[in-house]
Every structure is written in C-alpha cells, then in structure tokens.
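> Quick one: the structure is below, questions incoming.
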Amino acid sequence: MAGGGKHTPTPKAIIHQKFGAKASYTVEEVHDSSQSGCLGLAIPQKGPCLYRCHLQLPEFSVVSNVFKKKKDSEQSAAELALDKLGIRPQNDDLTVDEARDEIVGRIKYIFSDEFLSAEHPLGAHLRAALRRDGERCGSVPVSVIATVDAKINSRCKIINPSVESDPFLAISYVMKAAAKLADYIVASPHGLRRKNAYPSEIVEALATHVSDSLHSREVAAVYIPCIDEEVVELDTLYISSNRHYLDSIAERLGLKDGNQVMISRMFGKASCGSECRLYSEIPKKYLDNSSDASGTSNEDSSHIVKSRNARASYICGQDIHGDAILASVGYRWKSDDLDYDDVTVNSFYRICCGMSPNGIYKISRQAVIAAQLPFAFTTKSNWRGPLPREILGLFCHQHRLAEPILSSSTAPVKSLSDIFRSHKKLKVSGVDDANENLSRQKEDTPGLGHGFRCEVKIFTKSQDLVLECSPRKFYEKENDAIQNASLKALLWFSKFFADLDVDGEQSCDTDDDQDTKSSSPNVFAAPPILQKEHSSESKNTNVLSAEKRVQSITNGSVVSICYSLSLAVDPEYSSDGESPREDNESNEEMESEYSANCESSVELIESNEEIEFEVGTGSMNPHIESEVTQMTVGEYASFRMTPPDAAEALILAVGSDTVRIRSLLSERPCLNYNILLLGVKGPSEERMEAAFFKPPLSKQRVEYALKHIRESSASTLVDFGCGSGSLLDSLLDYPTSLQTIIGVDISPKGLARAAKMLHVKLNKEACNVKSATLYDGSILEFDSRLHDVDIGTCLEVIEHMEEDQACEFGEKVLSLFHPKLLIVSTPNYEFNTILQRSTPETQEENNSEPQLPKFRNHDHKFEWTREQFNQWASKLGKRHNYSVEFSGVGGSGEVEPGFASQIAIFRREASSVENVAESSMQPYKVIWEWKKEDVEKKKTDL
C-alpha cells in the first residue's frame, strides 16, 4: 500500500482491535481424500489439505467453512463473529451526531428492565450497584459505563479519536448523553442511576441468584505512586459479594466512593493469565466540570501535568492521574461472580518489560534475563520463539497502533556466479575480509532469478504514519523477506526502550537506518525511564571468568544449554562498597561469617533446564554467548558479573520475592551464571554455502551435470541417492536427449515429494522423457534393472554414509551397475575453513594450534580432502577400467583451497559389457512409475 491514506481493516483486524489476546484462533486441517496428489504413488498419501478455523471469544465461539488457505478460514471466522456481535465495519462512516445519538440510545437501553438480567459484564455491574447502600444504591460509576461497554466506547472514539489515550473524554460524552435523558436517568457528578426504580419482582428474582461464594476476600494488588521517586509496592484489596469492589478500591485510594474511581482499559496479564486494569482518581478538573472536557485553563493544565502518573500511564497507554492501583478484579461475560486474581510487584515489572519488542521476546522465551531479541533473522529453522511478524503485531496492539501493513514484491536480480573470480585468491588469514566483501555484494544482488523484498508501514489508529521500513535486501524466500522487514521495524522501535531493555553491552543494528523513516519523531513517544530504586552510581560490567579462549562454536550454530542465574551479595565487599578489614587473628572467624552471609544472600532468579539459541544473532545475553562459544559439549562453566542499572527492572520482573531482591540490589550484588552446554548443531550446509555462492552450489552442481548429459547424448540416467528429486526435477527444465530417468533413495518421504514434483512437470510440459521411475532401495545393493545405463549421478550423497560404505558403493556402482558415465560430488573438507570462519585472528595472537574445521552438516559421517578424494577415485577407476577426470564447482581449482564441491567424472573405457539377466537381482521396490504412452493413451480415450 502506497502513501498514508486510509485502508479498510479486515474482519480479523477488527476482532484483534476489539479483543486482542482474548480472541483465540484454532485452525484444523481437513484432508480431502477424494483427490489424489500424485497418481501411481505406492506410498499412502493424503489428499489436498483444507482448513477450518474455530474462533473463541469471551462470550461465544464460531466455526468457519472449509478453505484452501489458513488465512481465508481465519478471516471467515472473524467475519462470522462480527455478524454475531452486530459490529459493522462501516461504523467508522458514522457522523459525530449519529455517534452521539447512538450513545444516548445505548444508555437508555442499559438502564432498561431487559438489560438488568443481561450476561454482559455491565449487567453484573448494574446488579452489584443495586446492592450498594444509601444514596449510592443503583448508581453505576460513569467510568464503568464509558469503559466496560464496547459500543459506547467505540462511539466515543468516533466523536474524538483522542479517547483512545484520554479516557476522561469518554466520561464527558457519556455525561452529555445522559443529560438528554433527564426524564429517565438521574446523573450525579460521578455516576448514573435509573430515575424510576426497577420492578420489585425483577429485583427480588435477581437477589436469589447472588453468589455466596465470595463473602470476604483479600486480593493482592500493586500500588503505583504518582511521584516517580516513590517505590511501587504490594497492596491488598478487601472485596466481598455484598459490596461493589470499586468502593473497596476507592477506600484504598482515599476517595469517597467508587463513583470517583477511573478505570483504564484491560492490558497485561497477572500471574495466572487474567488481564489487569488500573484504578485511579478522576482528576478534580473532570469531577468539577465533567460535562465539558474541553477548554482547560493554564492553571488546570499545569495541575494535570503535575498529577500525571508516568509509570501507570506507560503500562496502559492512557493518561492516568494521581496514585493508581493495578489489580485484576472485575466482572466477566456470563457470570455474576466477581473474577479476581492476585497481582504482584513482579507482575508490574513483567508488564513493563512486555511493552517493548525485546521484552515481548524475552517473556515468550521464558528467559527474561538470558534471552534477547535477535538483531538478525537467518532462517526459520534456526529462529527460536515467536517470529518477528508475530511480535510486531503484538507490539502494535499493545501500543494501540494499527495492524502492520506488509507488502511483498518481487524483482529480477542479476547473477553473482563470478563472485569468486573477482577475488584472485582466498587465504585463511583473509577470511573475514572475504566474508565482508561477499556479504556486502550478496545483500545488494542476491542471485540468479527473482528475489523478494518486503515493505512495512505502521500507522496510528487515526492513520498517521509512524514508521515506513523498506529494506533494500532481496531474499530468496518471501517469508524471509517478511520476517526480516518485521525485525527491522522491531529494532527501530527498540531504540525507544534502551533504558528498559539493555542487558549489559547489547549490539544495535544500525546498518540499515536509511531503510527506515518516520514522518515525525514525536508520533511514537519514548517510555518513561523507570525510577532507579537504589544508587544511580554507574555500574561497570565485570565478568569474572577464566582467561578468554578461542571461540570454538561458529556463528550460525544452534546450541542447547542448561543455565541458572542467581543474585548474590559479594562477600568481598561490605554494604558501603569497601573491602572487609584484614585481621589475621580473626581470619577463620571472618571466613565462617562470610560463608554464612554469602549462603544466606543468594537468590535464584532464573533458570532453564534446556533452551536453544543461534550463535551470532544476538539472541542470547552476550555474556552467556561469549562463554558458551568457548565451551565443548558436556562442559560446565560459571562466572559472575555486576548487573548494570538497566537490568534491575528485569531482575524484579523475574524474582519471586521482591522485598528480598530489593534488599540484595541495595547491597552491591552480582549475577552468578551457571551454564552447562548440552549440545551443538552446526550451521546448515545450505546456509554456509549460500553466504558465498550465487547461484547456490546445489544449482551449480545440477548445471555441471546437465553439461555432461548434453555432451554425452545420454538417453538413460540414474540418480543414486535422489532424495526429494531436485536433480531429476531440474533436468525437466532443460531440453536434453534423456528418455528414461530413474531415482533411487531409502527415504519414502523424500521419494513421495519427488514423485509429486515429477508428476506435475511430466504431465504439463512437452519433453523427450518417455518414462520415469522412483525406487525405494539402498544404493549399496545391486538391482539388475539399473545395469548399463548411459549416465549415473551421485551428488553430495556419499558423505552421508560411513566411510567404508562409501568405498563399498564405489566398488559396486562401477563393477555391477556399470554406467557409461558416472558423476560423483562430495564436499571439499579443506574449504570448510573459509565457510565456517574457523580460524580467527586471535589464534595467531594466542600462539595456539589452529582448530580443525567442522563438517558442513551434522548428518555427514565423513568429509574428504582433495588428496583423499583423488586417491579414492583414482584407485577405483583403475581397478574397474574407468578413466577419471577431476573438477568441481564453487571457487576455482587453481587457487587454494580448491573447489568448494569436488567432482569426479568416471568414463567407462571397455566397449563391451557382460549381459546381466534382468530378473536376476531386483531388491528395489517401485514407489512411483510414469510412462508417456499411458498418458497419451488416456488422452486418446477421452
């Protein structure tokens, strides 16, 4: 979407704006077995997958029809829900006068006999108001009507969009509407009640349904002082079934009654998942002149600014004045019972943490101290936690921004097949420079064919542009472009939360600042700095660990660790920061005392039995990552550091005993880290190669094989270890002399994918191929049906076997299968040093022995150097009367360390081959078979 004009919200976006996290979508797969994805496939297969969506809202649920796409089923369910709610997307087209009239009509209906027994939360408030005593009997606080009733609140926003952030405006519009119902409604300065009493039979009937389950109850809440210097404290509310809970809250705030209490929107979550609200005093300016919310004097404005509660306003996104109480208590749909949950100081800090992109990620990973929002999205398989697009949507919802608009586009990009030719020589010592140059070129022009870009635009609810993010990079997959653009936007927003988010020295992504722009720096306001509850003296991070070693785990690896973090007072320092006195006579006594003090001054704040993260993307606390990358699997490490001031809010967000943690934070504490490295998965072979080669090595290998197929005029081809059929599928994209293609593999899943791809292409495209067959079998077994073919291929397969099995395959394929031409490729182990950057400069500085590079894939059983590969192929060819030619793809054979993927071409020299009876040995099972004559016959029959 170009420009900043209005866009029509989708049904799902409207549901999200109305209900947020309370709207739960569950999509189920519906398989259509009546249709077949691939005729002739011997493996049991599912039909096309369809989707049905179940949408659960607080008061009801709906089920969509069946659709081919998940998103269509979700939109359908949302549309059904809107119909059931009576919400019309065109409500935004209402005029201000029409909105005012609808508020009047809605208030009249709320105080009708019919609505008194409604299952709406406001109905429960009305019934509770009838149990109030004295002049308050039947009086409903005006803030309840303005906040709890969604229809009234939405109409108030039509009158003035500022209602979104200023709830007091909604109160004024409700009071103005009530003034037009003087014959029906009695309006006090703070509440509304019906002029004529409800019929006695209705009231008596309702009285019999009052729950006795809540006689009196203490509910934990959080008291947030207006003055920033004062500490946020745990508080207690006393609520009961015979008293309106707002009167109890008013009592704690020092107010006359609940009519003077302002209620915020729902936000955040308490310990058990219930959402919270803020309760505060309606500013006197509004109490004294509630019928007119405009035209404040300078004196009034000054008072309101001074009374604004910055911390409370920040966590709910609305203007809160005076002291406030954070609580989870209120009425829900379809219930007369008061719903409540304890809210702790820990809950308050978790809500604060969850307002930022980094905090959302931390909480979702259940690692508030250890985890960090990554600064790079590499692959979906390596990403842990919610995806960037999901986090961005949640962030926008929390800050009352419109749904992000993501627009993907494709564009042709030029080839980079000559990248290596531009570098005369690649040396191990020049790895970093080479990587930097190649990476820079890769970002601008990612490869042959088409690439994807994604643009993100974020608007306010009133359609003011907040952020436009247009990354220049292209990506091979559309989802990668979407996730990277979303992450860019999140990183831009993260700059506003530096004081809340940063754990020590966190790197920032500043390479693409030119990709993002904002129409005004004031559109999105930075959050208030949380008051440092202790000394504001700067704290330097000191990691006390063993001497720094060489990094042994490469970037792109996914590691699994077990860790625990504890807060402890350093026994070497007294509370005033001075070293303890030395007294030889009392050393033993002091040592015992320090040991006891240390033991009693340790608080476990966070632990995780197993968590995974990708190295080199900033997804983990830098101190943890730095230590882990120097470890080996099974190794245990521990170290300590002094937490920076910015980490105090995070520590309070995870600690269970806030009082004790605050006490420790005042005693110059340190963070004790204990880490066990459970496992390491190296960066994927595809990713490492993609960082250096465009087009990818896999495509270069296919092109190399095609060249020899054309030169040999082969008519039959067998792909040994065909996997998902990528080579066979690619062969159909080019004109060749091939008439018969065969694939062999031991993976039924891979063969099924191959069959589906080949089935589609062979039936749609005109080509010379007359037959195609896929076999389930081991290439270590001989099958006479594959004897004496024109060409055999075995690309990047043998390294997945044991080394002796690879040698066995070589013997059998040349002695029994006896192809005229055989192409075998395997990784060049010597090239791994460049791909993995496994020789950092610090090795020379530390005079340590160079580390051996790792295999390119965790599934590889071995990888050969050029010498090993040459010896294997040469001896094999000599024994079986084959000439051998060596080549490769990726890089150059004339410079060190040779080709990235080394290739041997075996050519049969003997003109005559012994005949083998076709039925003599046939261990392979036919999984799928296609014949051109069968297809043509069916067409003729039709």
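Each Cβ is built from the backbone N, Cα and C atoms, and glycine gets one as well.
Substitutions noted, but not modelled.
Grabbed the feature section from Swiss-Prot, which reads as follows:
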BINDING   S726, D745, S778, I779, L795  S-adenosyl-L-methionine binding site
BINDING   E796, E799, H800, H860  Mg(2+) binding site
DOMAIN    19-87  domain 'DRBM'
DOMAIN    93-204  domain 'HTH La-type RNA-binding'
MUTAGEN   Y109 to A  No effect on RNA binding and transferase activity
MUTAGEN   W333 to A  Loss of RNA binding and transferase activity
MUTAGEN   L604 to P  No effect on transferase activity
MUTAGEN   R701 to A  Reduces transferase activity
MUTAGEN   D719 to N  In hen1-2; alters organ development and floral determinacy
MUTAGEN   E796 to A  Loss of transferase activity
MUTAGEN   E799 to A  Loss of transferase activity; when associated with A-800
MUTAGEN   H800 to A  Loss of transferase activity; when associated with A-799
MUTAGEN   H800 to Q  Strongly decreases transferase activity
MUTAGEN   R856 to A  Reduces transferase activity
MUTAGEN   H860 to A or Q  Loss of transferase activity
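Would you situate these features in the structure and describe their surroundings?
Taken residue by residue with DSSP, S726 (S-adenosyl-L-methionine binding site) is part of a helix.
The Cβ of H860 (mutagenesis position) has E799, H800, P827 as same-chain neighbours under 8 Å, each 6 or more residues away in sequence.
Under 8 Å, Cβ to Cβ, and six or more positions away along its own chain, Y109 (mutagenesis position) finds F115.
When Cβ atoms from all protein chains are considered, those within 10 Å of W333 (mutagenesis position) total 14, not counting its own. Secondary structure from DSSP puts W333 (mutagenesis position) in coil.
If you take the C-beta of L604 (mutagenesis position) and look for same-chain residues 6 or more apart in sequence within under 8 angstroms, you find S564, L565, S566.
When secondary structure is read from DSSP and collapsed to three states, R701 (mutagenesis position) falls in the helix class. Sequence-distant neighbours of R701 (mutagenesis position) (same chain, 6+ residues apart, CB-CB distance under 8 A): L795, E796, S825, V889, S901, I903.
Annotation note: D719 (mutagenesis position) sits in a strand segment as assigned by DSSP. Contacts of D719 (mutagenesis position) defined by a Cβ separation under 8 A and a same-chain sequence distance of 6+ are given as G725, L727, L728, I741, I742, G743, V744, G792, T793, C794, L795, in order along the sequence.
Look at E796 (mutagenesis position): DSSP puts it in coil. There are 20 other Cβ atoms within 10 Å of the Cβ belonging to E796 (mutagenesis position).
Within 10 Å of the Cβ of E799 (mutagenesis position) there are 21 other Cβ atoms, across all protein chains.
In the shown protein chains, 16 other C-beta atoms lie within 10 A of the C-beta of H800 (mutagenesis position).
Within 10 Å of the Cβ of R856 (mutagenesis position) there are 27 other Cβ atoms, across all protein chains.
In the three-state DSSP classification, H860 (mutagenesis position) falls within coil.
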> Highest Cβ count within 10 Å among the binding-site residues S726, S778: which residue is it?
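Counting every other Cβ within 10 Å of each candidate, the maximum falls on S726.
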> Give me the sequence-ordered set of same-chain residues, not including E796, E799, H800, H860, with a C-beta within 8 angstroms of the centroid of the Mg(2+) site's C-beta atoms.
V797, I798, M801, T826, P827, R856, N857, D859, K861, E863
> Cα of W333 (mutagenesis position) to Cα of S778 (S-adenosyl-L-methionine binding site): how many Å, rounded?
62
> Taking the binding-site residues one at a time (I779, L795), which has its Cβ surrounded by the most other Cβ atoms within 10 Å?
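Answer returned by the neighbour count: I779.
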> Just give the helix, strand and coil counts over the domain 'HTH La-type RNA-binding' (93-204), going by DSSP.
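Summed over the domain 'HTH La-type RNA-binding' (93-204), the classes give 71 helix, 9 strand, 32 coil.
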> Taking the domain 'DRBM' (19-87) alone, what is its mean pLDDT?
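It averages 78.
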> In whole Å, how far does the CA atom of I779 (S-adenosyl-L-methionine binding site) lie from that of R856 (mutagenesis position)?
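Between the Cα atoms of I779 (S-adenosyl-L-methionine binding site) and R856 (mutagenesis position), the distance comes to 23 Å.
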> Any idea what the Cα distance is from S778 (S-adenosyl-L-methionine binding site) over to R856 (mutagenesis position), rounded to a whole Å?
23
> Could you state the CA-to-CA distance between D745 (S-adenosyl-L-methionine binding site) and R856 (mutagenesis position) to the nearest Å?
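With the alpha carbons as reference points, the distance is 21 Å.
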> Measuring Cα to Cα, how far is R856 (mutagenesis position) from S726 (S-adenosyl-L-methionine binding site) in Å?
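Spelling it out, the Cα of R856 (mutagenesis position) and the Cα of S726 (S-adenosyl-L-methionine binding site) are 20 Å apart.
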